[in-house]
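Engineer: There's a structure below that I have some questions on.
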Amino acid sequence: MRVSLRSITSLLAAATAAVLAAPATETLDRRAALPNPYDDPFYTTPSNIGTFAKGQVIQSRKVPTDIGNANNAASFQLQYRTTNTQNEAVADVATVWIPAKPASPPKIFSYQVYEDATALDCAPSYSYLTGLDQPNKVTAVLDTPIIIGWALQQGYYVVSSDHEGFKAAFIAGYEEGMAILDGIRALKNYQNLPSDSKVALEGYSGGAHATVWATSLADSYAPELNIVGASHGGTPVSAKDTFTFLNGGPFAGFALAGVSGLSLAHPDMESFIEARLNAKGQQTLKQIRGRGFCLPQVVLTYPFLNVFSLVNDTNLLNEAPIAGILKQETVVQAEASYTVSVPKFPRFIWHAIPDEIVPYQPAATYVKEQCAKGANINFSPYPIAEHLTAEIFGLVPSLWFIKQAFDGTTPKVICGTPIPAIAGITTPSADQVLGSDLANQLRSLNGKQSAFGKPFGPITPP
C-alpha cells in the first residue's frame, strides 16, 4: 500500500480530533489530573534507591483514571525499584487497578501498552490519568480500555508499568523487560498477594516488544513469578531488523525513535552517535526527545526520513559499539550474541504477514527458533491484514488465550503451526469473550483513527 505524506498528516489530525472528542462513555476534564511527569517529583529516583529490593514499593498514591470506572476498580500509581540496562538500581512507576471483586485465588494481568516515544511525559501512567491534555493520550483511549476493562471483569489485578522507564528508553529490551517484571512484583507486594499468584502478560506492537522481553528475562531475573501465559502481537523482536525495515519509509519516525531510545539505555551508543551527528542530526535528536513529543508527533514529523542523513557516518550499524548492542537487543537467536531463553509457559503470538510497520519475517523466525527448542506457541499469522487490522483481529483470541492460561486449559498445538485465530470461528466470539458492552466498544473502533495515523478496521470483529 502506498502511503503519502498528505494521507499521514490527515490521518494524524483525525486521530487527534478523535481523542479530543473523548469516549462517549466517559466524562473527561481537559487537564490531566496530576502534573506533567517532568514537573512531578513522583518521577524522580530517590538517592537511596540502592537500599530497596527489586519490586519494592517506594511510594504510592491513589489516582483517577479513565479506565476501570465501569468495573468500580480502584486505581493507584506505584513507584518501585527496578534495574536498568547497566544493572543499576533505578525507580519506575506502574499503574495498577484493583478489581472490586477479585478472582479467587488472585490472578495478575500485566498489560503493556505501546508508548513508542522517547519523552517522559509520553509514559502510560500519565496517559491513563483522567484528562485530555496528555500528549500520548491517544494510546490510552482506543483498545486499551477494552483490554483492561475485560481483565477487571474477570476479577484480575491489573498492572501496567512505564516499561521505558524514566529515561523513556524506547525499544531497549532489557530495560523494558526488567521494569515489567519488577512492576508485577510491586503489585504483589502492594496488595500482599500470595507468592504463587498466577501471572499473564499481554501487549501489541511496542507493547509486544516489552512483553516478549519480559517473558524472555523472567526465568533469570524473576524466577519466582508464576507466569502461566503470554500473548503478544505485531512484535518487534529485533532492533536492527525493525530499524532497517522502517528507515526511509512512511513510518521512519519509529526508526529514529528506536535510535534515540537505545542510545538512552546504552551510554556508549549515545556518546558514539553524538560525536557523529551533523547539525540537522543534533537538532532532530533534541526534537524527538523534547517534552510532549509522543507517538503522534513521531509518526507525523519524520515520514520518509533517512536516519543516516543525520550523521557523518553511514556504516554505524556495523561499527562498535552499536554492532554489539544490536546483537544484545534482539531475541532472534540467529542474530544474538547470547543464548536466548525459551519460556516454558504457553504463548499466543500473532502477526500480520504484510505488516507495514513491524516486519513479519523476524517474528516468524523467532517462533521457529523457539519451537525448535521446545516452546509451546500458538502462532497466528494473518495473511490479509496489516498492522492495525491485525491488532483488532488478534485482540479477542489473545484475551481468550489469556483466560485459558489462567484456567490451565490452553489448547495443545504443534508449536508454531501457522493457524490464523479468528473470533467467532476458531475461538469464541467477541460477545462471548468480552461481554456485549465491551464487544460493542470494540466494534465501535472500526474505522476510527489509531495512534499510528491509520484507521482500525475495516473489518468489524464478530
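Just so you know, glycine gets a Cβ as well, placed from its N, Cα and C.
Keep in mind that this structure shows the original residues, not the substituted ones.
In Swiss-Prot, the entry for mutagenesis TYR204 to Ala states: Reduces enzyme activity. The structure shown retains the original residue. Among the mutagenesis entries in Swiss-Prot is SER205 to Ala, noted as: Abolishes enzyme activity. Annotation source Swiss-Prot lists active site, charge relay system at SER205, ASP355, HIS387. Under its mutagenesis entries, Swiss-Prot includes SER231 to Ala with the note: Reduces enzyme activity. Annotation of the mutagenesis experiment GLU319 to Ala in Swiss-Prot: Strongly reduces enzyme activity. Quoted from Swiss-Prot, the note attached to the mutagenesis of HIS351 to Ala states: Strongly reduces enzyme activity. Under its mutagenesis entries, Swiss-Prot includes ASP355 to Ala with the note: Strongly reduces enzyme activity.
Each of these features: where is it, how hidden is it, and who are its neighbours?
Structural biologist: Taking the Cβ of TYR204 (mutagenesis position) as reference, residues of its chain lying under 8 Å away and at least six apart in sequence are, in sequence order, TYR114, ASP143, HIS232, GLY233, GLY234, GLU391, GLY394, LEU395.
For SER205 (mutagenesis position), the same-chain residues lying six or more positions away in sequence with a CB closer than 8 A to its CB are TYR114, ASP116, GLY233, GLY234, THR235, PRO236, ILE357, VAL358, HIS387, GLU391.
Here SER231 (mutagenesis position) comes close to ALA200, LEU201, GLU202, GLY203, THR211, ARG347, PHE348, ILE349, TRP350, GLY394, SER398, LEU399, PHE401, ILE402: these same-chain residues lie at least six apart in sequence, with C-beta atoms under 8 angstroms from its C-beta.
Reduced to three states, the DSSP call for GLU319 (mutagenesis position) is coil.
Other C-beta atoms found within 10 angstroms of the C-beta of HIS351 (mutagenesis position) number 29, with every protein chain shown included.
A simple way to gauge crowding: the CB of ASP355 (mutagenesis position) has 24 other CB atoms within 10 angstroms, across all the protein chains here.
DSSP gives ASP355 (mutagenesis position) a coil state; it is part of no helix or strand.
Cβ-based neighbour count (10 Å, all protein chains) for HIS387 (active site, charge relay system) stands at 21. In the three-state DSSP classification, HIS387 (active site, charge relay system) falls within a helix.
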Engineer: Rounded to the nearest angstrom, how far is the Cα of GLU319 (mutagenesis position) from the Cα of ASP355 (mutagenesis position)?
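Structural biologist: With the alpha carbons as reference points, the distance is 29 Å.
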Engineer: Reduced to three states, what secondary structure does DSSP give TYR204 (mutagenesis position)?
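Structural biologist: Reduced to three states, the DSSP call for TYR204 (mutagenesis position) is strand.
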Engineer: Compute the C-alpha separation of HIS351 (mutagenesis position) from GLU319 (mutagenesis position), stating it in Å without decimals.
Structural biologist: 31
Engineer: What same-chain residues, at least 6 away in sequence, bring their CB to under 8 Å of the CB of GLU319 (mutagenesis position)?
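Structural biologist: For GLU319 (mutagenesis position), the qualifying residues are PHE272, ASP313.
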